[in-house]
Amino acid sequence: MVTRERAENRDGPKMLKPLVEKRRRDRINRSLEELRLLLLERTRDQNLRNPKLEKAEILEFAVGYLRERSRVEPPGVPRSPGQDAEALASCYLSGFRECLLRLAAFAHDASPAARSQLFSALHGYRRPKPPRPEAVDPGLPAPRPPLDPASPILGPALHQRPPVHQGPPSPRLAWSPSHCSSRAGDSGAPAPLTGLLPPPPPPYRQDGAPKAPSLPPPAFWRPWP
């Protein structure tokens, strides 16, 4: 039993080593395939269309592409927003073009009319898009256009004035210390305040009903004294 267990333990690493090696090769192949597609989108080199391209050639293309990019754009130099926008637009067009090429390989079975309609609609997305308007903060009120005085809405409102009330002045507004002092200075005596202050309120009973003020008895005409 002990000899059998030792034999299985010795065969374990031998069985795992080929599996690990296979996984490592699969990872390398996947990364190289992705690198080939990325270089094809950026460089548009027809040699990169071959899916069976040698691994060494893919790596040489990658080194040449990085060397060219570092020569055009030195490291450490900040990029402007315009350059970033151009790079994004170029990336978008390259990827879209690659998708169209892949779609064309599957569109041969469709009818010519359907294929033409599909590609004409897809090619519309390759046109440059107009710049977007500036974003407006939804929390801020929308700007109002300036009003023209000659407009039919604003013109009559400017020329028409509200009617001025010609009634007697309010007692509170008519009486003021300066007004009383000016009147007293003109006549030499203090001006009476009759008519300038509001009349006192009528007396109220305890039950809440107002008490009528006492009036003198009515005068009757008599022929005798």
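Glycine is no exception: its Cβ is also placed from the backbone N, Cα and C atoms.
No noted substitution is present; original residues retained.
Features as listed in Swiss-Prot:
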type: DOMAIN; residues: 12-69; note: domain 'bHLH'
type: DOMAIN; residues: 92-122; note: domain 'Orange'
type: MUTAGEN; residues: K14 to R; note: No loss of repressor activity, somite segmentation disrupted at later stages
type: MUTAGEN; residues: K17 to R; note: Loss of repressor activity
type: MUTAGEN; residues: K22 to R; note: Loss of repressor activity
type: MUTAGEN; residues: R25 to W; note: Loss of repressor activity
type: MUTAGEN; residues: I58 to V; note: No loss of repressor activity
type: MUTAGEN; residues: K129 to R; note: No loss of repressor activity
type: MUTAGEN; residues: D186 to Y; note: Partial loss of repressor activity
type: MUTAGEN; residues: K211 to R; note: No loss of repressor activity
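When other Cβ atoms within 10 Å of the Cβ of K17 (mutagenesis position) are tallied across all protein chains shown, the result is 10. With a cut-off of 8 Å between Cβ atoms, the residues of this chain six or more beyond the domain 'Orange' (92-122) that come close are 37, 40-42, 44. Per-residue pLDDT, averaged along the domain 'bHLH' (12-69), amounts to 88 for this model. Distances between the Cα of I58 (mutagenesis position) and those of the mutagenesis positions K17, K22, R25 are shortest for R25. The CA atom of K17 (mutagenesis position) is located 12 Å away from the CA atom of R25 (mutagenesis position). Under the three-state DSSP scheme, K22 (mutagenesis position) falls in the helix class. There are 18 other CB atoms within 10 A of the CB of I58 (mutagenesis position), with all protein chains counted.
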